[in-house]
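Undergrad: Dropping a structure here in structure tokens format, bear with me for questions.
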Amino acid sequence: MEAKIDELINNDPVWSSQNESLISKPYNHILLKPGKNFRLNLIVQINRVMNLPKDQLAIVSQIVELLHNSSLLIDDIEDNAPLRRGQTTSHLIFGVPSTINTANYMYFRAMQLVSQLTTKEPLYHNLITIFNEELINLHRGQGLDIYWRDFLPEIIPTQEMYLNMVMNKTGGLFRLTLRLMEALSPSSHHGHSLVPFINLLGIIYQIRDDYLNLKDFQMSSEKGFAEDITEGKLSFPIVHALNFTKTKGQTEQHNEILRILLLRTSDKDIKLKLIQILEFDTNSLAYTKNFINQLVNMIKNDNENKYLPDLASHSDTATNLHDELLYIIDHLSEL
């Protein structure tokens, strides 16, 4: 017995592919129905400026996919979501403890991949710093979003507070992707950092998601009808409605919005009532749609290349890349 213990403690921990398969089940479940690959398509387009070699690009893509899908596992637990991509969420199949552990495990698997991006110590240190900074930002934003929801009506965020939260929550993974690529890029001819562009893209992405959750049938089939209301989420239209009714002194409507959010209801009729308030009483859905279009136009009308890559000396590349990026933006503005 002592010999076996001695052998055990003098070697690395034993791990098998069978063990790996077991603890990866919640993660593999979410992969059964892939997402729309928006982030991977964006990486491919941005790499037309960054010019990362294929091996590095593949690793960055893998890091992003691991982080994105793992964050969805945690999101679904935090939101008590029944559906993800039209199928039962992982935590309802494998349990909350296993799903949390798997998601956290995949975060560290993603961190482990960073070491494969370079053998140069200063660059590796920079990449790990970027990784840590943006995961911290992501959790800060997610934490605020949850706090506002779970302790409503203690804090009713303003639009500015909401946008700052999204810069952390949604912007974190967008920025992590871009900053890794910029740090690794052998090219410098794009003229300026694309972080402002990616920040704006992240804001558009999140507000559009908030809007479609209340309006889009396809999203209803994948996540459940107006699931943000069941969650009690302070999404962009809800934030506008609460501030609008408060400013206008519409106490009855203000309290009704709060009441429905606090119900955490799955009742379709009650959720439709709140949507009607947002549609007709506070005009919050129209305001949200208009706000998205304003943000999109900041990019589409960017004649000075404040946000888009500056590729004046590479006119063919610039034209094609700008067209592709504007196509992505147009897709995000389809409501």
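Just so it is clear, glycine is given a Cβ too, placed from its N, Cα and C backbone atoms.
Just lifted these from Swiss-Prot, have a look:
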BINDING   K36, R39, H68, R85  isopentenyl diphosphate binding site
BINDING   D75, D79  Mg(2+) 1 binding site
BINDING   D75, D79  Mg(2+) 2 binding site
BINDING   R84, K169, T170, Q206, N213, K223, K233  dimethylallyl diphosphate binding site
MUTAGEN   E7 to G  No effect. Monomer; when associated with G-8
MUTAGEN   L8 to G  Monomer and homodimer. Monomer; when associated with G-7
MUTAGEN   I9 to G  Mostly monomer. Exclusively monomer; when associated with G-8. Reduces enzyme activity 1000-fold
MUTAGEN   Y107 to A  Reduced affinity for isopentenyl diphosphate (IPP)
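Could you tell me the structural context for the features on the list?
TA: Under DSSP, K36 (isopentenyl diphosphate binding site) is assigned to coil, being neither helix nor strand in the three-state scheme. Note on K36 (isopentenyl diphosphate binding site): other Cβ atoms within 10 Å of its Cβ, all shown chains, come to 9.
Packing around D75 (Mg(2+) 1 binding site) is summarised by its Cβ count: 17 other Cβ atoms lie within 10 angstroms of its Cβ, all protein chains included.
Under DSSP, D75 (Mg(2+) 1 binding site) is assigned to a helix (H, G or I) in the three-state scheme.
K233 (dimethylallyl diphosphate binding site) has a Cβ environment of 20 other Cβ atoms inside 10 Å.
For E7 (mutagenesis position), no same-chain residue 6+ apart in sequence has a C-beta under 8 angstroms from its C-beta. Mapped onto three states, the DSSP output places E7 (mutagenesis position) in helix.
Within the same chain, no residue at least 6 positions away from L8 (mutagenesis position) has a Cβ under 8 Å from its Cβ.
When Cβ atoms from all protein chains are considered, those within 10 Å of I9 (mutagenesis position) total 7, not counting its own.
When secondary structure is read from DSSP and collapsed to three states, Y107 (mutagenesis position) falls in the helix class. Taking the Cβ of Y107 (mutagenesis position) as reference, residues of its chain lying under 8 Å away and at least six apart in sequence are, in sequence order, L66, L67, S70, L135.
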Undergrad: Other than K36, R39, H68, R85, which residues of the chain come within 8 Å of the isopentenyl diphosphate site, judged by Cβ distance to the Cβ centroid of those residues?
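TA: Other same-chain residues with Cβ inside the cutoff are P34, G35, N37, F38, N69, L72.
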Undergrad: Round to a whole number and give the Cα-to-Cα distance in Å for the pair K36 (isopentenyl diphosphate binding site) and D75 (Mg(2+) 1 binding site).
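TA: About 18 Å separate the Cα atoms of these two residues.
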Undergrad: Out of R85, N213, K223, point to the one nearest I9 (mutagenesis position) in space (Cα versus Cα); all of them are binding-site residues in the record.
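TA: Going through R85, N213, K223 one by one, the Cα closest to that of I9 (mutagenesis position) is R85.
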Undergrad: Which ones, of the binding-site residues R39, H68, D75, D79, R85, have a Cα no more than 10 Å from the Cα of K233 (dimethylallyl diphosphate binding site)?
TA: D79
Undergrad: Look up R84 (dimethylallyl diphosphate binding site) in the DSSP assignment and reduce it to helix, strand or coil.
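TA: For R84 (dimethylallyl diphosphate binding site) - judged by DSSP and reduced to three states - the answer is strand.
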Undergrad: Can you tell me the CA-to-CA distance separating N213 (dimethylallyl diphosphate binding site) and R85 (isopentenyl diphosphate binding site), as a whole number of Å?
TA: 13
